[in-house]
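J.: Quick one: structure below, then a few questions.
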Amino acid sequence: MWIGIISLFPEMFRAITDYGVTGRAVKNGLLSIQSWSPRDFTHDRHRTVDDRPYGGGPGMLMMVQPLRDAIHAAKAAAGEGAKVIYLSPQGRKLDQAGVSELATNQKLILVCGRYEGIDERVIQTEIDEEWSIGDYVLSGGELPAMTLIDSVSRFIPGVLGHEASATEDSFAEGLLDCPHYTRPEVLEGMEVPPVLLSGNHAEIRRWRLKQSLGRTWLRRPELLENLALTEEQARLLAEFKTEHAQQQHKHDGMA
């Protein structure tokens with residue numbers, strides 16, 4: 001996968017290119033990242049990249065000409081088929097379904113805004129899609145872009161050590177992940193659930209699915225509203241609710 005970055009601070013993306021899973025993907029040639037700074041397309045000695053908004057108000061906007069020229073340079077490098085994305089609070093909220101959808105693209109160009117944003121006409125003429133990582137304000141689009149790159153790159157074949165990892169992640173099936181345990185078997189009196197030590201793969205799968213359903217019900221119940229549960233999932237969720245109620249009753253009795 002090829003990803004182009006439009007940013008005033010391209011150095012920030014070393015967090016993606018030099019470290020962790022994405023760093024290995026870049027090193028192994030599975031992910032290619034190039035960046036363009038609008039500052040490199042300015043024509044004044046101050047390398048100005050901001051301008052006042054019409055109508056007044058606080059803050060500045062990114063200057064149109066350097067930004068457009070940077071986008072055009074990225075498009076030229078990408079060739080045909082690159083989707084241009086602007087990271088914006090007004091965009092579609094990124095979720096696992098959206099990540100999976102974006103991962104089907106071989107080429108992406110991510111435009112990172114700064115200041116109060118970018119000219120609406122640039123959005124209309126240069127941007128294919130707007131995406132947001134949440135309903136809150138950040139200083140720029142770099143962190144959302146890195147979030148998008150990290151999540152999308154997990155779907156690139158060969159990036160993860162285990163090919164099933166991406167499909168078993170939290171939200172991969174619309175559910176939160178189940179609890180995980182490693183050594184020691186007993187930690188300050190807290191034991192690993194016996195089923196995970198049993199070697200019975202069918203029971204382990206069943207336990208993990210039940211815990212995943214239960215954790216989603218407890219922490220993000222709205223996610224279940226959009227799911228059509230199978231008979232097995234509905235049965236396991238009912239079991240979890242019963243067990244949870246019993247544990248709560250026992251806990252209340254001891255309090």
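Glycine too: its Cβ is placed from the backbone N, Cα and C atoms.
Pasting the feature list from Swiss-Prot:
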- Asp169: active site, proton acceptor (ACT_SITE)
- Tyr86, Gly113, Ile133, Gly134, Asp135, Tyr136, Val137, Leu138: S-adenosyl-L-methionine binding site (BINDING)
- Tyr115 to Ala: Increases Km for S-adenosyl-L-methionine 24-fold (MUTAGEN)
- Asp135 to Ala: Loss of activity; no effect on tRNA binding (MUTAGEN)
- Tyr136 to Ala: Increases Km for S-adenosyl-L-methionine 68-fold (MUTAGEN)
- Gly141 to Ala: Increases Km for S-adenosyl-L-methionine 82-fold (MUTAGEN)
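Help me understand the surroundings of these features in the structure.
T.: The Cβ neighbour count for Leu138 (S-adenosyl-L-methionine binding site), using a 10 Å radius and every protein chain shown, is 13.
Secondary structure from DSSP puts Tyr115 (mutagenesis position) in coil. The local packing around Tyr115 (mutagenesis position), expressed as other Cβ atoms within 10 Å of its Cβ over all shown chains, amounts to 17.
Packing around Asp135 (mutagenesis position) is summarised by its Cβ count: 7 other Cβ atoms lie within 10 angstroms of its Cβ, all protein chains included.
Tyr136 (mutagenesis position) falls outside any helix or strand according to DSSP and counts as coil. All protein chains included, Tyr136 (mutagenesis position) registers 7 other Cβ atoms within 10 Å of its own Cβ.
With a 10 A radius on its CB, Gly141 (mutagenesis position) counts 28 other CB atoms from all the protein chains.
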J.: Check the DSSP secondary structure of Tyr86 (S-adenosyl-L-methionine binding site), expressed as helix, strand or coil.
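T.: In three-state terms, Tyr86 (S-adenosyl-L-methionine binding site) counts as strand.
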J.: Could you give the Cα-Cα distance between Asp135 (mutagenesis position) and Gly113 (S-adenosyl-L-methionine binding site), in whole Å?
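T.: With the alpha carbons as reference points, the distance is 16 Å.
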J.: For a quick check of packing: other C-beta atoms within 10 Å of the C-beta of Val137 (S-adenosyl-L-methionine binding site), how many?
T.: 6
J.: Measuring Cα to Cα, how many angstrom lie between Ile133 (S-adenosyl-L-methionine binding site) and Gly141 (mutagenesis position)?
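T.: Pair distance, Cα basis, whole Å: 10 Å.
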J.: Within 10 angstroms of the C-beta of Ile133 (S-adenosyl-L-methionine binding site), what count of other C-beta atoms is obtained when all protein chains are considered?
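T.: Result for Ile133 (S-adenosyl-L-methionine binding site): 20 neighbouring Cβ atoms inside 10 Å.
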